[in-house]
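Asker: Handing you a structure now.
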Amino acid sequence: MKKPVFFLLTMIICSYISFACANISDYKVMTWNLQGSSASTESKWNVNVRQLLSGTAGVDILMVQEAGAVPTSAVPTGRHIQPFGVGIPIDEYTWNLGTTSRQDIRYIYHSAIDVGARRVNLAIVSRQRADNVYVLRPTTVASRPVIGIGLGNDVFLTAHALASGGPDAAAIVRVTINFFRQPQMRHLSWFLAGDFNRSPDRLENDLMTEHLERVVAVLAPTEPTQIGGGILDYGVIVDRAPYSQRVEALRNPQLASDHYPVAFLARSC
């Protein structure tokens, strides 16, 4: 009789520890500028994006810039998020990577901000359904919004800074910091990844000018992330996030765009 009780107690303790220690570094995260455009986008979603998400090695969360339209096989759930005063909607879809009899569902959170060409839209694909969805208003009239999903106390966001040097890159980080400084948000850990169109060194200098360098850490790969050279795709993590120093950025070799995907994975202890 003692063994079953001991086993049950052990399971409860392990479950509690697992829940209590859940943090951003527990997730396999990736960002990718898809260079989306019409028919080619559908192919990239069904081939390249699917590869990044599938199997045990697949990422848990994929941030997509220039996402184009969602794949035609994605099914709208009816969940429509449009925060008051922001005016930028996000729609939730389910996307089955498996078969009808053996489903493998992912959740797509898609923001159709490019109502004309439908090319430079933003999307986040998640293995888990989001508890919350966030939209941070654009930093300038020309800028794009920051969108994000919340899984428990962890928030994953993506952004696409303006071309020609990412003049709004630092403002994107500042707006994100200020949003999560609100009293009702301070308990959350957040991670922002995307195409900043600016080198990580330059962004770090910008953050130092604004005295924000101690609030966040920039996580960037050491290899160029764009075909023309330059490291433009990387992440920014709030320093209060548990185990934030354990996460490293690595360039993925897949090339079906003018940008490489960049993965953020926990370093081995």
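Backbone N, Cα and C define each Cβ position, glycine as well.
Substitutions noted, but not modelled.
Pasting the feature list from Swiss-Prot:
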MUTAGEN   HIS160 to Gln  Abolishes cytotoxic activity
MUTAGEN   ASP195 to Ser  Abolishes cytotoxic activity
Asker: Which residue, of the mutagenesis positions HIS160, ASP195, has its CB surrounded by the fewest other CB atoms within 10 A?
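Answerer: Each of the mutagenesis positions HIS160, ASP195 was scored; lowest Cβ tally within 10 Å is ASP195.
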Asker: At the level of the C-alpha atoms, what whole-angstrom distance separates HIS160 (mutagenesis position) and ASP195 (mutagenesis position)?
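Answerer: So the Cα of ASP195 (mutagenesis position) lies 5 Å away from that of HIS160 (mutagenesis position).
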